[in-house]
Amino acid sequence: MKSENVSKKKSILEWAKAIVIAVVLALLIRNFIFAPYVVDGDSMYPTLHNRERVFVNMTVKYIGEFDRGDIVVLNGDDVHYVKRIIGLPGDTVEMKNDQLYINGKKVDEPYLAANKKRAKQDGFDHLTDDFGPVKVPDNKYFVMGDNRRNSMDSRNGLGLFTKKQIAGTSKFVFYPFNEMRKTN
């Protein structure tokens, strides 16, 4: 009887140890490797839709660099924003006649094709209002939403973001399940 109790206690301890290890690993993964986020709003439409869930790669924040064109989750004061990095530290960003210029060079934005077409159908002669040039300071990033007519971003209220304020890069949509896809 005594050996049966010892065996049960040993089994319970083994299970408890396995559960603790699993919880610690889950917390480490969630806080330092990748995390789920909910897209709130239409500022990235049609690339991302309102209420979609994305996985965010957080490792780039610690062991890499962000690239122009990355879709990122930003930590705001009370909310998270999902935007696209347009300008890197040291860049000069300008929009003229619906054409993006970085450091004086034209930049192609193929992800805006559907929105540009829709803007013209809606009677607008351009998708993105002219702005700039804006010099992006060191340690800051200039971001914009893909739905330029319906996005608060670095142009109009959110300002520039530091690397510390960027949670990570969105790599794919995982929900709704029937619309899983890469985001970049």
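Note: Cβ is positioned from N, Cα and C throughout, glycine not excepted.
At each noted position, the model has the original residue.
What you see is a predicted model, and the numbers here were worked out from it, not measured in a lab.
Listed in Swiss-Prot for this protein:
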- Ser43 to Ala or Val: Loss of activity (MUTAGEN)
- Ser43: active site (ACT_SITE)
- Thr47 to Ala: No effect (MUTAGEN)
- Leu48 to Ala: Reduced activity (MUTAGEN)
- Gly69 to Ala: Slightly reduced activity (MUTAGEN)
- Asp70 to Ala: Slightly reduced activity (MUTAGEN)
- Val72 to Ala: No effect (MUTAGEN)
- Leu74 to Ala: Reduced activity (MUTAGEN)
- Lys83 to Ala, His or Arg: Loss of activity (MUTAGEN)
- Lys83: active site (ACT_SITE)
- Arg84 to His: Strongly reduced activity (MUTAGEN)
- Gly145 to Ala: Strongly reduced activity (MUTAGEN)
- Asp146 to Ala or Asn: Strongly reduced activity (MUTAGEN)
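Restricting the mutagenesis positions Gly69, Asp70, Val72, Leu74, Asp146 to those with a CA within 10 Å of the CA of Thr47 (mutagenesis position) leaves Asp146, listed by sequence position. For the mutagenesis positions Gly69, Gly145, counting C-beta atoms within 10 A of each C-beta gives the highest total at Gly145. In this structure, the C-alpha atom of Lys83 (mutagenesis position) lies 9 angstrom from that of Gly69 (mutagenesis position). Cα of Asp146 (mutagenesis position) to Cα of Ser43 (mutagenesis position): a span of 6 Å. Per Cα geometry, Gly145 is the residue among the mutagenesis positions Ser43, Leu48, Leu74, Gly145 nearest to Arg84 (mutagenesis position). For Ser43 (mutagenesis position), the nearest of the mutagenesis positions by C-alpha distance turns out to be Gly145; the candidates were Gly69, Asp70, Leu74, Gly145. Sequence-distant contacts (6 or more apart, same chain, Cβ under 8 Å) of Leu48 (mutagenesis position) comprise Val39, Val54, Ile71, Val82, Asp146, Ser170, Val173, Thr183.
Rounded to a whole number, the distance between the Cα atoms of Gly145 (mutagenesis position) and Leu74 (mutagenesis position) is 12 Å. Among the listed mutagenesis positions, namely Val72, Leu74, the Cβ with the most fellow Cβ atoms inside 10 Å is that of Val72. A Cα-Cα distance of 11 Å separates Asp70 (mutagenesis position) from Gly145 (mutagenesis position). For the pair Val72 (mutagenesis position) and Gly145 (mutagenesis position), the Cα-Cα distance reads 10 Å.
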